[in-house]
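K.L.:
My questions will all concern the structure given below.
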Amino acid sequence: MSNEGSREESREPEAREGKSDEIFEVEKILAHKVTDNLLVLQVRWLGYGADEDTWEPEEDLQECASEVVAEYYKKLKVTDKTELIELLQKQIKKNKSQKSKKRSKTVSDHESNHDSDGSYGTPKTSKKSKKSAKNETPVSSKVPKVPTKAALKSYEATVSGPVAPNNAKKAAMEVRDTRRNWLDEESSDDEAETTAPLSDVEKIASKVKVVKAVEEKAEEPVKRPSTPPKPREVVIKKDPSESPVASASSVIPTSKRKSINAETSNGRQRTLAPPVIVKDETTWTVDGIARHTDVDNTKTKLILMTNSATGERKVVEGREAFELDGWALAKYLLDRCEF
């Protein structure tokens, strides 16, 4: 009995001053929980406030306030303590599953955000790498590209592959051609990087195909024989009425005859003088002729001419070229005509 009295004292609220002999009654049950495998209920005591609420075992309340406990069970739609415990276990499992779902969802969202950040991050790095590569290209272009012997050997091995004994010579020639093409491509790339933009006159000049061999052949001086040719004998027929001395001297060498005055049929005399050689001097020279199509799709021919005195270059049409130096244009065309 002493144990029960101490137990009741522990679960009952402290009595106020002047109310030590009061009887404590359960007004209502507010909540429930399970602690140490024991179902306890939160009790509101009659005549006391919320500060005086206590948690009491369900078994003890069944002894002194079974009606209040039954009303609480009815409110929860359960019949007894076992159903209430099962309901609590279901709620606990449900809460755990919801928490696990929330955790998995947050983890998946975090991973997706991380993946998206990574996917967006990769192009930046690639752009940076491209920019760095662009910045490094001028330095690398200045360095001459000289393939090493090991690189050439490996390149030969990859190109040639397994070759039959009969085709060994052919394979060696193919390797040599590929190596030559490779070196030519590298040299052409270096030249393309160093070449400056051409002007309009230079563009027209690049289209013109000047036949230098024909011009050089035309300008070559005529080679004369080292030994002078023998003078030919010229027979001059004269009238028989003339003196015999003159008829006897009718055969005269050509070298002596140049200094003698020749008599024509009408009695006049003339001297035989060497022909005058006119020098072919032109101020302008024609470098070439190229086809040109303008914006209106009109096809014309442009002529590239150079002033031999000043070095000035002009790109003109046919009429203007003729006005500048007609003989230079005619000479250019005659050198290229074949009859």
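Glycine residues also receive a Cβ, built from the backbone N, Cα and C atoms like all the rest.
Look at Swiss-Prot and you will find 24-84 tagged as domain 'Chromo', backed by sequence analysis. According to Swiss-Prot, the mutagenesis experiment PHE24 to Ala carries this note: Disrupts binding to H3K9-methylated peptides.
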K.L.:
Specify the count of other C-beta atoms within 10 Å of the C-beta of PHE24 (mutagenesis position).
P.N.:
18
K.L.:
With DSSP as the reference, give the number of residues of the domain 'Chromo' (24-84) in helix, strand and coil.
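P.N.:
Taking each residue of the domain 'Chromo' (24-84) in turn, the totals are 25 helix, 22 strand, 14 coil.
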